[in-house]
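Input: a single structure, listed below in structure tokens.
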Amino acid sequence: MAFEALTGINGDLITRSWSASKQAYLTERYHKEEAGAVVIFAFQPSFSEKDFFDPDNKSSFGEIKLNRVQFPCMRKIGKGDVATVNEAFLKNLEAVIDPRTSFQASVEMAVRSRKQIVFTGHSSGGATAILATVWYLEKYFIRNPNVYLEPRCVTFGAPLVGDSIFSHALGREKWSRFFVNFVTRFDIVPRITLARKASVEETLPHVLAQLDPRNSSVQESEQRITEFYTSVMRDTSTVANQAVCELTGSAEAILETLSSFLELSPYRPAGTFVFSTEKRLVAVNNSDAILQMLFYTCQASDEQEWSLIPFRSIRDHHSYEELVQSMGMKLFNHLDGENSIESSLNDLGVSTRGRQYVQAALEEEKKRVENQKKIIQVIQQERFLKKLAWIEDEYKPKCQAHKNGYYDSFKVSNEENDFKANVKRAELAGVFDEVLGLLKKCQLPDEFEGDIDWIKLATRYRRLVEPLDIANYHRHLKNEDTGPYMKRGRPTRYIYAQRGYEHHILKPNGMIAEDVFWNKVNGLNLGLQLEEIQETLKNSGSECGSCFWAEVEELKGKPYEEVEVRVKTLEGMLREWITAGEVDEKEIFLEGSTFRKWWITLPKNHKSHSPLRDYMMDEITDT
């Protein structure tokens, strides 16, 4: 029961997944099984070198960035970095989901029938299952999580597929819980992609042939197996040690020197890993801890054992049948740092140092959770919320009553309230910059970046306070000294807040903010090729409503002919910004606002055809 509560799968589903994974060896691409309310898709593994490291990929680890259009969630929202995956595994997925196969139609049928879908596979078939699950989540589940059933991904001895961003994105979207990866203690396959291609290229073809269960037996005297195992674990050791140094903030001089010129594998564990020993199953869902365990569970206790482990690493890849059959007789431990981890790690042969590193990874996650709690305590405090409320409910309305709005009032800063607003602006910036610092250093849980309450607060803050930052920037003439606000002055806290909001509202449609923006611009019929428009709008403020005033400031000092495309783009975006709450309609059309004063100077022909003419009818009539 504890296992099912943690992973969402029971023994029967695991048994059926393994059975389907075996059947996939006999099919081309994938095998489908259906029983009751569950449909299982099992993927055929390959033991060809090209299906582990794509021969056309020249990088040291065969990696490639995911397509942002096809996988819009698989990135860091704030920084915008896209997840990296193994290209050979990705090509296997692309071959499966090719419209010429029956796979997509079969998935569609299961979706319409409201059946739970399980993706599974052994070895590299498990890698395909992982990517197929992400494909399903992006294509179906994210559109309406209340309608589409949660998928499950169950793998047996699968290699690592994606990088830390891949793992982070799954955590942020709360998808990590859908992935359960079974690993026997010495199985080499989950460690293979931690090695450089150059380290294993000579021995990999032979070892893959030995890993194929359709081969008769492992050649235990084969020196190439020992060479392969040694190379993989040497690179795994470097990756694990570098990772723990980054995690704890310590630095071993030799590792610092190594990392400066030696490329390290980008691949990292994702989801829940279930390590198996003779006595127990040990479940871990902390990616940093799993990485350490992939190295330290594969170590020998003495010289005699060391000589046997390379061949055990092959045999263990063939032992998942035994694992599945014996699950009901084994103890179950969840390695979360709350309970004693000694017995679990002892069974897995983890050394004292290894236990320290695993514990450090678990403790680091606790610190992330504590950091999040502290942030929540701060932003829920009455004095914090009062700062936002004062700007929103007192300062802004009083400025609007004077017919010039809070942007223009703050830009001049002649009143005592303007000074008070500046103090509150600085105090709020301090809080949000502290959060940003924690995000950049990965010192918050993955889920935080996608937390709806945080996104709402950050959006409220951005919409309300960024105009004050823009006013302050131009009041001090920084645009003349430093350059345009959008190019040189925009604080990162607003960029992160903007991207978080855009991701939240667009992900149900599987869309990317950048593409949505350019589609809107293209629909404005500006009379230029899109490439020309993109060059013209580079670093403009038309991509975000809270940057409205920055764009106005840039446009008002330039001849209309020079900025016509930017003017029309700004006008074309404005109505939607007003509807969405990005721009305050009452603020920008006030009699004394910078925007209104600038707009009335535009050519009469432009004004008479402007989408804003209804708002500015008096000005058009007067001119």
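Count begins at 1; order follows the chain as displayed.
Cβ atoms are placed via backbone N, Cα and C, with glycine included.
This is the original sequence, none of the listed changes applied.
Here Swiss-Prot describes PHE47 to Trp as a published mutagenesis experiment; the accompanying note says: No effect on basal resistance; when associated with A-123, A-187, M-189 and A-317. Sequence-distant contacts of PHE47 (mutagenesis position), defined as residues of its own chain at least six apart whose C-beta falls under 8 angstroms from its C-beta, comprise SER123, SER124, LEU208, ALA209, LEU211, ASP212.
Its Cβ placed at the centre, SER123 (mutagenesis position) has 32 other Cβ atoms within 10 Å. Secondary structure from DSSP puts SER123 (mutagenesis position) in coil. One entry in Swiss-Prot concerns the mutagenesis experiment SER123 to Ala. Its note says: No effect on basal resistance; when associated with A-187 and A-317. No effect on basal resistance; when associated with F-47, A-187, M-189 and A-317.
Taken from Swiss-Prot, the feature active site, nucleophile applies to SER123, supported by similarity to another entry.
Swiss-Prot gives this note for the published mutagenesis ASP187 to Ala: No effect on basal resistance; when associated with A-123 and A-317. No effect on basal resistance; when associated with F-47, A-123, M-189 and A-317. DSSP assigns ASP187 (mutagenesis position) to coil in the three-state reduction, outside any helix or strand. Note: ASP187 (mutagenesis position) has non-local neighbours GLY157, SER313, ASP316, HIS317, SER319, i.e. same-chain residues 6+ apart with C-beta under 8 A of its own C-beta.
For ASP187 (among others), the entry in Swiss-Prot reads active site, charge relay system, with the evidence type similarity to another entry.
The number of other CB atoms found within 10 A of the CB of VAL189 (mutagenesis position), across every protein chain shown, is 29. Record note (Swiss-Prot), mutagenesis VAL189 to Met: No effect on basal resistance; when associated with W-47, A-123, A-187 and A-317. The unchanged residue is displayed.
For ILE254 to Ala, Swiss-Prot lists a mutagenesis experiment annotated as follows: No effect on interactions with SAG101 or PAD4. Loss of interaction with SAG101 but no effect on homodimerization; when associated with A-258 and A-262, or A-258; A-261 and A-262.
LEU258 to Ala appears in Swiss-Prot as a published mutagenesis result, with the remark: No effect on interactions with SAG101 or PAD4. Strongly reduced interaction with SAG101; when associated with A-262. Loss of interaction with SAG101 but no effect on homodimerization; when associated with A-254 and A-262, or A-254; A-261 and A-262.
Among the mutagenesis results in Swiss-Prot, PHE261 to Ala has the note: No effect on interactions with SAG101 or PAD4. Loss of interaction with SAG101 but no effect on homodimerization; when associated with A-254; A-258 and A-262. The residue drawn here is the original one.
Taking the Cβ of LEU262 (mutagenesis position) as reference, residues of its chain lying under 8 Å away and at least six apart in sequence are, in sequence order, THR238. The annotation that Swiss-Prot gives for the mutagenesis experiment LEU262 to Ala reads: No effect on interactions with SAG101 or PAD4. Strongly reduced interaction with SAG101; when associated with A-258. Loss of interaction with SAG101 but no effect on homodimerization; when associated with A-254 and A-258, or A-254; A-258 and A-261.
Residue environment of HIS317 (mutagenesis position) contains 24 other Cβ atoms, counted within 10 Å of its Cβ in all protein chains. Among the sequence features in Swiss-Prot, the mutagenesis site HIS317 to Ala is noted as follows: No effect on basal resistance; when associated with A-123 and A-187. No effect on basal resistance; when associated with F-47, A-123, A-187 and M-189.
Annotated active site, charge relay system per Swiss-Prot: HIS317 (among others), in sequence order.
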